[in-house]
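Trainee: Annotated active site per Swiss-Prot: H285, H328, D332, in sequence order, evidence recorded as experimental evidence. Sequence annotations record features per position, and here Swiss-Prot assigns domain 'SAM' to 7-70 based on sequence analysis. Annotation of the published mutagenesis S283 to A in Swiss-Prot: Completely abolishes enzyme activity. No change in subcellular location; the original residue is retained in the structure shown. In Swiss-Prot, a mutagenesis experiment is listed as H285 to A, annotated with the note Completely abolishes enzyme activity. No change in subcellular location. Listed in Swiss-Prot is the mutagenesis experiment H328 to A, annotated as follows: Completely abolishes enzyme activity. No change in subcellular location.
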Amino acid sequence: MKEVVYWSPKKVADWLLENAMPEYCEPLEHFTGQDLINLTQEDFKKPPLCRVSSDNGQRLLDMIETLKMEHHLEAHKNGHANGHLNIGVDIPTPDGSFSIKIKPNGMPNGYRKEMIKIPMPELERSQYPMEWGKTFLAFLYALSCFVLTTVMISVVHERVPPKEVQPPLPDTFFDHFNRVQWAFSICEINGMILVGLWLIQWLLLKYKSIISRRFFCIVGTLYLYRCITMYVTTLPVPGMHFNCSPKLFGDWEAQLRRIMKLIAGGGLSITGSHNMCGDYLYSGHTVMLTLTYLFIKEYSPRRLWWYHWICWLLSVVGIFCILLAHDHYTVDVVVAYYITTRLFWWYHTMANQQVLKEASQMNLLARVWWYRPFQYFEKNVQGIVPRSYHWPFPWPVVHLSRQVKYSRLVNDT
């Protein structure tokens, strides 16, 4: 391997990516190896490096010190001529004066044998700590939001006007496509397939704690938003085919049983647990179809393009079947897609950029209400989480062929 001082800018960029510091690739795109090892703390107090990381570049500087030691770079060389260092010695002469006699010091290449103190970087914690306690809190948050949603559906159901009094609102999609009775079952089957694929993929992920924590935070927030939108505006049923459950008129015991039945059935019509009306704005089915696809694509290798396309088709067909069944207004689906994709992209943009994890006047994303919980969940995650997989089960993997293809331990990102 070439010494660091001879590295090209491309080699420097590759080294940054290998060490999970992609945020430095753009500011250091023209840096050679010599420029890299010459970086000091002062460089991180000036633009553009001062805007990259919240730790003043300490992690990168520690990695550079480690790199110097790995390649035996000597930071404190004494610049002497080649060969043995000649030392001048005063020798008295017969006339009482002194002459200088040159003696070699016996050290090759003219270096003095001196003790050099090399700063050793402190042993830092893992860049991607699991922190299962935080993941459990995120799970409780998502579970609470899901339970609150079922309670809100039961409350809103009591306010939905009868379809004979308030007919369905006009909808452009309904004007062009007649209702297909079995379409909503296709939607829910696609959703269950996507959730199953995501669960299998999650089990094989190396950093499953971090990724599941992100999933719970996002899905919990989406269902919390849904509680608000369905409560503040109650829309009439989107079709005359709806047969809503009878209203209970304050019978809290019956409402509690209905809520428990809805939770046990996962809120799905295909399980017979969901026969209430009013939970239209916005579509929870669209949320799950969209969010599972986004997580599947984000945390799987780019080379599995066929897998991404299959999941995308399942998601798109499922969303189309929601409308084809006339079980949601078009605006319900549009709003659900918009909120889901934006929240997913905002969260991951903030999680992948260290500078966005620190509140400042320049960071406008720090003004969202969920920024403090975000900081708590993500503050110890350094950089982009690799798409790394491992076998989580005690029994070994069975190879179907004698020819084993070796690949990098870390999956392509």
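Backbone N, Cα and C define each Cβ position, glycine as well.
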Trainee: Could you give me three numbers for the domain 'SAM' (7-70), the DSSP helix, strand and coil residue counts?
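Mentor: Breakdown, helix to coil: 39 helix, 0 strand, 25 coil.
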Trainee: Note the mean pLDDT of the domain 'SAM' (7-70), expressed as a whole number.
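Mentor: The predicted confidence over the domain 'SAM' (7-70), as a mean pLDDT, is 80.
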Trainee: Over all shown protein chains, what is the count of other CB atoms within 10 A of the CB belonging to D332 (active site)?
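Mentor: Summing over all protein chains shown, D332 (active site) has 25 other Cβ atoms within 10 Å.
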Trainee: Between the mutagenesis positions H285, H328, whose Cβ has more other Cβ atoms within 10 Å than any of the rest?
Mentor: H328
Trainee: Work out how many Å separate H328 (mutagenesis position) and S283 (mutagenesis position) at their Cα atoms, rounded off.
Mentor: 7
